[in-house]
Amino acid sequence: MRINRWIWWATVILLYLRTGLAADFFRSSEENDRKSSDDLDNFNSTKIEPDKPKTAKELGVKSCESNQDCVHDGVCHRGNDGHGICMCPRSCPAITPKQCGYNYRTPSTCLLMDADYRSKYDVKEPTCYSRKCVCPPQFDDVHVTANQKPLRLNSTLLPTKCDKRDLAVVARAHPSTSVSKGIDVTLFCCINVDPEGFIDVASVFFIQNGTIMREATSHPFAPRNGLARRVHEKYSCWELEIKNAQTSDSGSYMCRVTASASDLDVTDTMQFEVKAPRQIKNLTVNPSERDAIVTWESEGGEDMAIDLRLVRRTDTRGQVVFSKDNLTSPVSIKDLRAATPYTLFVSGNNGQVPFEFTEHFTTKQKRPFPPKEEDVRVLNSGSALSCEVEWKSPAEPNGRITKYFVSVRGAMRKSDGSLTPDDLPAAVEVDKRCANWDGDENTSKHNGINPIDFANEFYSCKFGPLKPNRNYTVTVWAENSAGRSLPAVFHKNCVTNYAQPDMVETPQPLLSNNHSTFSLTFPQPPDDINGPISCYYIAIVPLPANVSLDILPKSEEIVMHSFSKVFTNNLLPSSAEEKRFFAYIAESYVQLPEETTIGDGVRVSDLKACNVQYLSRYSSEDLALRRGLKYTGFLIVRVDKEEELNRKDVRNGADPNIFRNLIDKSVSPTSRTRTASPMSRHLRQLHLSGPAYGYSAYFKPILLDTESSSSGFGIFMKIILPFLLFLAFATGVTMFFVNRKGHMLSTWCPLFTKMTSKDVVERTLLKQTFGAIPVDDLPTEYVVRHRDTDFLFAQEYESLPHFQLDTVASNRKENAIKNRYNDIRAFDDTRVKLKKINGDDYSDYINANFIKSWKEKKLFIAAQAPVDATIGDFWRMVWEQESYLIVMVANLTEKNRQQCAKYWPDEQITRYGDIIVEPASFSFHSDYAIRAFDIAHIGECGPDVIPNGNGVEYANVPIVKGQFANNSRRILQYHFTNWNDYKAPECSTGLLRFMYRLRELPQFNNSPVVIHCSAGVGRTGTFISIDSMLDQCLAEDKANIFEFVCNLRRQRNLMVQSLEQYVFIYKALAEWHMYGDTDEDVRDFEDHYQRLCASNRDRAVSFNQQSSTNGSISPRVAIVSSRESMTTSNGETGLEEEFKKLERNLTTPLSSNFAAKDENLLKNRYEAAVPFDKYRVILPPTIGHADSSYINASHIKGYFFDYIAAQDPVSEGTAFDFWRMIADQNVTTVVMLSDETDWSDVEKYWPIDGSGTECHFGSERNSVNVTCVSEEHHQDFIIRNLSYSMKDNESMPANQEVVQYSYTGWPSDSIVPKSANSLMNLIEMVLQRQSSLMGSQAPIVVHCRNGSSESGIFICISLLWLRQKAEQRIDVFQTVKGLQSHRPMMFTRFEQYSFCYRALADYISKTYR
């Protein structure tokens, strides 16, 4: 029976196998036939259709019924086929945002699954649920590398699931499942779902050898290093730590997981072994300069193969230079660096890590490489010049550098023929670390520079004072115990310009026989060592006989004026009391005479007079002298500085490169020599820094005898002059009371009023006037007037007339409510008269005047800002005068004071009197806003617009909207927002850019322009003056600012209200001439960049373009044509020329006194890269510190977001200050641009051990705790989420969050980043995050090693990127210029400037094309 049963089963099995084989055979045959047929049909094509992604059903995904089937934060999503899939946040890839739906402006999305996932699986895409991104389950095993924290398993884990029913567990061990005795081991039980609310802490345990239950030592619900629970990490693992593993720990380990709310019970088992290791002994390392030999012995018989890994310890991380496995003794390691520390890691080769130890050694030293040249520059401290030399350690120091030697040697550039020794300037007194070596070996012990005295491997020394007319070459050596390096001859030099002689001898006076003149003899002309002398001026100071020379100012400080003004001023009694005396230029010569006579009006024969005025303003006036006075004076020597210093060839053995030096600015000079063109001296004096003047002391005073007392002049002085003075005093007192009571006189005596007005006009015309200034002289004129705290500007401004014309309409009490200020009245002759309403005689008044621009090219209406009572009148004026453009140069409120009533609506249609105003559009920019309105007059809109009833019903928008479209007008309002009352803008760039935009509008050129500030006189008058003077400059190549402002004041009183505004007119025009319009449209930027990159000899510009409006030259082309010619023969590109324009500056550099204080010196990494006092970040006071307000950081005004440019911390103390700044400024975004390998541990302000660690800065009383919450590594940057708590600030909530973006694509030895694209991506990410912080006004902190170089590039590109997004315009030059004015050492290299252009051009090319 049993046999039959076996036979029956065997038969069934054979039949089944036969059937299966047959089916496989026929199926294979059919497939082969089909394949052959397809091959014939597709002979020319070999394309294979890819596998179709599998659906959820094909993958066997369980269908969920509700969210109860899903893990914590999971959601059950049903597809079109009704199949439900659990989705959860944990299954999302790293690129998916954690949160979503917060930004109402740009709703954030959850992106897509990665490409690999979508190519294999056709499952629902990520979506937003409860403000969290949820994703479909994973299906591929997850590989965890040995370096991936916190697990470091070097193994695979289960794919993440979202359905509770998919619960599974896997057992793993670290570092291995087979280890040596004594090793610390961690066993893991890792599940594939989120355990929150599903798996309890005690529901997972380990069972050893099937009998011993061992509880986990750590679980996902426990905090890690004080942070939040780890349940939200990517993997959920229970851990069993086994310290000092023994053989008794060997065996099988089963992980068992039981779900608390269901009957799910899953397990996984692994085998774990503890064994005894083999060892090696007597391992030795024998190093030389370039290699090392490693030998060892093995225990227990045959040679044992080991693994060796050699790490060079030149930084905190180290670099692996040798790594091989399964090596036997001996081993030779070659190509090592001399005098370099190394660490040899020795380990077993059987994978069980039976042993692991290290061996440290250092290779032998040899002579170092030369030091690396960093930079050389000339610095101007205000009192003297110094040469700053910067260098870095050699590329291969080959040992410990014990000394550096620096030689700064200055040779004459232009010799006067005498044998002058080279100058060896000493190190500046404030820096005791440095010394200038003269090359004498006997002094090398004393003149070496010890590198220990410097904080890092960047060295900087200053040498001075420098002598004029010198070329200082720089050479640096490095020395270690093996010897001294070859010299590093720097390619850059410190070149000093010409200067005045060190001493000018005092002239000797001689009295002439006629007692009405006197002579001067000159013992010896000054030497030309400091530069060729171009002119000699003889200055004379007349004084009353009883005035002593002791009260005179120094000869170089006395005010110079005309002959008549000097005598008038110096003879006043008040001049002696106030010690205020003037001097005048009597004679001038190209060559110094041996003797000359003053007062005879005759110049020394055969000697030419100077063709250049003193200070470009004062000519010689050798007029007859007055007798009875005392005369003194001095000799002035003028030396013209060279504007350019041409390059010299180094390779031919000539002088080393000479680099251009601008004394007014600490920048790297450019190598130049004096041009050989026969340029006259006076043309060379228009260089912005001006010529140098040397002054002698006052010569001994000489007294001219008085005339007879019976002479007519004596009678005049004794009798008539006192009477005239009394008459002038009485007239002044009378006019004072007349002015005080002017309103009474104008009411009761109209005739007297007219006479008074006429007299005032005629009297003001008698004041001193100032002529037109050529365009080329505008910068020089500004510099000259700006000296001595704007003395000449103040004198010119005080000469402006104050017209007192009739203001009857403004003075009426019925119109008092329509005036914002009592002293700002509208002249009757030029006031705007509105149409009267219902016969009301006072309804035609508004405080506004017609203003004619230069030669009446435009018509302005200068108005006060509307008050609440005049908003309707304001719009009525716009309608009646047919104005289509309003220019507003004030803010609604300034310093908590209303400057202007808000006269426009933002959203709803609004009625102002008889004018309907409908908002059409608006846009906001950094310095201005543009609004458009459609307005209509009620009387011209037809009877159906306004319904019967009161005005309140008019607000019914549906009734009004669309009724007056045919009768409406489009009005533009350009609102400049960066100008405070009674002041001038800090920088002219924003206003000029705003004005360029206006000058391109037809509404600005062809219709009346309504312009207002608050009073309608100060900022309004300044704006009109600049615009009109631009027209005059373009038409006549000159500007008569004084005359035009006088004409303005004839049309409206007090136009240009302050000296500061008057000075700004000059400054704006001067900078317009110096820099031109560098603002480009985005669409033209690439072509503009290509033109700049071309050599000037290959490009030319045509200026034949005509304006389509009035036939004149268009403003854009005219502005370009006003600058110097764009076609030169020097071979430089336009970009290089534009970069050199950055060196031009009308003002002196700002001070950095606070950074130079003794207590702050150690807080600066580089002495030249410190914040200006005006823009430095001021820290709040700290208890226990006398002065703790300083940090090397500067405020930078941004476009939408402000910035702080800071240097990297230099110590733990400055790292604490860095966090104090972050807390005080409420910073949430930090950008780090320096290479982390350059940082020492004491400089880092974040935990260096990565995610989950913390660090502490400060003292017990004042401290900050910083925690690294997470760390994400990307291709070119690292994102760290940091959390900090300030101990001394109880008002600040704990655990404030800061995101740090650490850019890794910028090598420390590179001037610019490796990739413009990677930096642009980082900028976009930073700005996108900053814009997502709703309502945050906190600045973005950007820091690098010196706080200027890399930070300047990042901020510059950020500003340019934001502006091209908002305005579609780019201005690299002015953006860089603005940054340089906020912090020193920004954009000192041409490569940095060129990189900004290239980065924007590449971005625009990819974005707009």
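Each Cβ is built from the backbone N, Cα and C atoms, and glycine gets one as well.
No noted substitution is present; original residues retained.
The domain 'Ig-like C2-type' annotation in Swiss-Prot covers 159-267 and is backed by sequence analysis.
Taken from Swiss-Prot, the feature domain 'Fibronectin type-III 1' applies to 276-366.
What Swiss-Prot records for 372-502 is domain 'Fibronectin type-III 2'.
Mapped onto three states, the DSSP output places ALA862 (mutagenesis position) in strand. All protein chains included, ALA862 (mutagenesis position) registers 28 other Cβ atoms within 10 Å of its own Cβ. According to Swiss-Prot, the mutagenesis experiment ALA862 to Val carries the annotation: In n1649; slight fluid accumulation in the pseudocoelom.
In the three-state DSSP classification, PRO985 (mutagenesis position) falls within coil. One mutagenesis experiment catalogued in Swiss-Prot, PRO985 to Ser, is accompanied by this note: In n1635; fluid accumulation in the pseudocoelom.
In Swiss-Prot, a published mutagenesis experiment is listed as CYS1013 to Tyr, annotated In gm30; fluid accumulation in the pseudocoelom, reduced size and loss of both motility and fertility. Neighbour count (other Cβ atoms within 10 Å of the Cβ, all protein chains): 28 for CYS1013 (mutagenesis position).
A coil conformation is recorded for CYS1013 (mutagenesis position) in the three-state DSSP classification, outside any helix or strand. Under its mutagenesis entries, Swiss-Prot includes CYS1013 to Gly with the note: Failure in quaternary dendritic arbor formation of the PVD sensory neurons.
According to Swiss-Prot, the experimentally introduced change CYS1013 to Ser is described as follows: Loss of activity. Reduced synapse formation between the PHB and AVA neurons and defects in the behavioral avoidance response towards sodium dodecyl sulfate.
One mutagenesis experiment catalogued in Swiss-Prot, ALA1015 to Val, is accompanied by this note: In n1641; fluid accumulation in the pseudocoelom, reduced size and loss of both motility and fertility. The Cβ neighbour count for ALA1015 (mutagenesis position), using a 10 Å radius and every protein chain shown, is 25.
While the structure shown retains the original residue, Swiss-Prot records the mutagenesis experiment GLY1021 to Arg with this note: In n1660; fluid accumulation in the pseudocoelom, reduced size and loss of both motility and fertility. DSSP assigns GLY1021 (mutagenesis position) to a helix. All chains included, 29 other C-beta atoms sit within 10 angstroms of the C-beta of GLY1021 (mutagenesis position).
Taken from Swiss-Prot, the feature domain 'Tyrosine-protein phosphatase 2' applies to 1135-1403, supported by sequence analysis.
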Could you count the residues of the domain 'Fibronectin type-III 2' (372-502) that DSSP puts in helix, in strand and in coil? 6 helix, 53 strand, 72 coil
Give the number of CB atoms, excluding that of PRO985 (mutagenesis position) itself, located within 10 Å of its CB. 22
Which residue counts does DSSP give the domain 'Ig-like C2-type' (159-267) for helix, strand and coil? 12 helix, 46 strand, 51 coil
As a whole number of Å, the Cα atom of CYS1013 (mutagenesis position) is distant from the Cα atom of GLY1021 (mutagenesis position) by 9
The correct DSSP tally for the domain 'Fibronectin type-III 1' (276-366) reads 0 helix, 49 strand, 42 coil
Inter-residue Cα distance where the pair is GLY1021 (mutagenesis position) and ALA1015 (mutagenesis position), in Å: 10
